Amino acid sequence: MKPENKLPVLDLISAEMKTVVNTLQPDLPPWPATGTIAEQRQYYTLERRFWNAGAPEMATRAYMVPTKYGQVETRLFCPQPDSPATLFYLHGGGFILGNLDTHDRIMRLLASYSQCTVIGIDYTLSPEARFPQAIEEIVAACCYFHQQAEDYQINMSRIGFAGDSAGAMLALASALWLRDKQIDCGKVAGVLLWYGLYGLRDSVTRRLLGGVWDGLTQQDLQMYEEAYLSNDADRESPYYCLFNNDLTREVPPCFIAGAEFDPLLDDSRLLYQTLAAHQQPCEFKLYPGTLHAFLHYSRMMKTADEALRDGAQFFTAQL
């Protein structure tokens with residue numbers, strides 16, 4: 001699609017979203033568009049520091065978790081000693097960027113609003129790790145904490161998965177992996193999915209939306225996919241194209257959040273319509289005027305804070 005035919009997104013977004021887009025960090029170097037992935041990761045971490053400031057203070061603990069691929073770092077956020085459940089958080093970043101620091105505020109707010117223990121899993125990024133390594137690391141971490149729940153004083157009788165963007169795909173894929181392979185890590189009470197991608201290769205929103213402002217042009221999406229997958233056949237795997245999985249039975253309750261001007265919005269709409277058509281418990285909420293990744297900006301955006309509260313409320317309602 002010719003770029004000129006796309007929607008004038010930056011003219012259409014909400015006033016608070018425009019404020020975020022126009023917020024400058026004078027001490028930040030330019031985005032290393034032609035740099036290495038390592039340089040882009042470093043920039044992303046630096047850029048997110050401003051947006052992570054002022055998050056709620058709470059007890060935090062770090063553990064290295066053994067997996068067949070090696071040790072994976074995890075971080076526990078404990079808002080209270082008697083947590084009713086444990087939420088595993090998977091960060092976004094196109095499978096190639098992001099870590100526990102870039103999504104620190106999101107995890108802290110989710111823990112605060114849900115009053116549940118939140119465990120961030122620093123899964124190995126691509127292209128160093130190829131599908132399905134990240135999912136297997138996440139599942140290994142769930143199993144580890146389930147086995148060590150008493151020693152670590154966490155409630156693993158009821159768990160959930162949450163994630164944004166690529167992390168949302170990993171969250172739902174991990175829940176389906178546990179179901180399909182009959183792995184017991186506690187009851188999966190809910191899955192919280194903010195503006196994820198779930199397997200569409202083309203859509204109306206992918207045509208109309210996406211640009212330099214969100215890093216989600218068709219070329220960008222192809223680059224993330226090529227970094228993540230091992231081969232072309234993986235595109236049809238039921239743990240990458242989740243619409244190739246069985247979404248008609250035993251899907252945990254899903255909170256599906258969409259951003260109005262996100263090229264991935266149709267992924268969320270299709271997921272919701274599929275689950276709803278088969279009487280699987282789910283809720284869809286569209287956040288008007290927002291861009292992909294708006295969840296990061298709760299320091300400045302009431303809508304981002306609202307989206308986190310909505311997800312937390314949905315999860316606690318399942319307990």
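Glycine too: its Cβ is placed from the backbone N, Cα and C atoms.
Counting only same-chain residues at least 6 apart in sequence, those with a Cβ under 8 Å from the Cβ of Ser165 (mutagenesis position) are Gly92, Gly93, Gly94, Trp194, Tyr195, Gly196, Leu197, Leu264, His292, Ala293. The secondary structure of Ser165 (mutagenesis position), as reduced to three states from DSSP, is coil rather than helix or strand. The annotation active site is assigned in Swiss-Prot to Ser165 (among others).
Contacts of Asp262 (mutagenesis position) defined by a Cβ separation under 8 A and a same-chain sequence distance of 6+ are given as Tyr195, Thr205, Leu209, Asp214, Leu216, Thr290, Leu291, His292, in order along the sequence. The active site feature in Swiss-Prot is assigned to Asp262 (among others).
DSSP assigns His292 (mutagenesis position) to coil in the three-state reduction, placing it in neither a helix nor a strand. Residues annotated as active site in Swiss-Prot: His292 (among others).
Contacts of His103 (mutagenesis position) defined by a Cβ separation under 8 A and a same-chain sequence distance of 6+ are given as Arg48, Tyr89, His91, Gly92, Gly120, Asp164, Gly167, His296, in order along the sequence. Swiss-Prot gives this note for the published mutagenesis His103 to Ala: Reduces enzymatic efficiency.
Experimental mutagenesis at this site is recorded by Swiss-Prot as Gly163 to Ala, annotated: Diminishes catalytic efficiency.
According to Swiss-Prot, the mutagenesis experiment Asp164 to Ala carries the annotation: Strongly reduces enzymatic activity.
According to Swiss-Prot, the experimentally introduced change Ser165 to Ala is described as follows: Abolishes enzymatic activity.
Swiss-Prot gives this note for the published mutagenesis Asp262 to Ala: Strongly reduces enzymatic activity. In the three-state DSSP scheme, Asp262 (mutagenesis position) falls into the coil class.
Listed in Swiss-Prot is the mutagenesis experiment Asp266 to Ala, annotated as follows: Reduces enzymatic efficiency.
The 10 Å shell around the Cβ of His292 (mutagenesis position) contains 24 further Cβ atoms across the protein chains shown. Here Swiss-Prot notes a mutagenesis experiment, His292 to Ala, with the remark: Abolishes enzymatic activity.
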Residue pair Gly163 (mutagenesis position), Asp266 (mutagenesis position) - Cα distance, angstrom, rounded: 17
Of Asp164, Asp266 (the mutagenesis positions), the residue whose Cβ has the fewest other Cβ atoms within 10 Å: Asp266
Collapsed DSSP category at His103 (mutagenesis position): coil
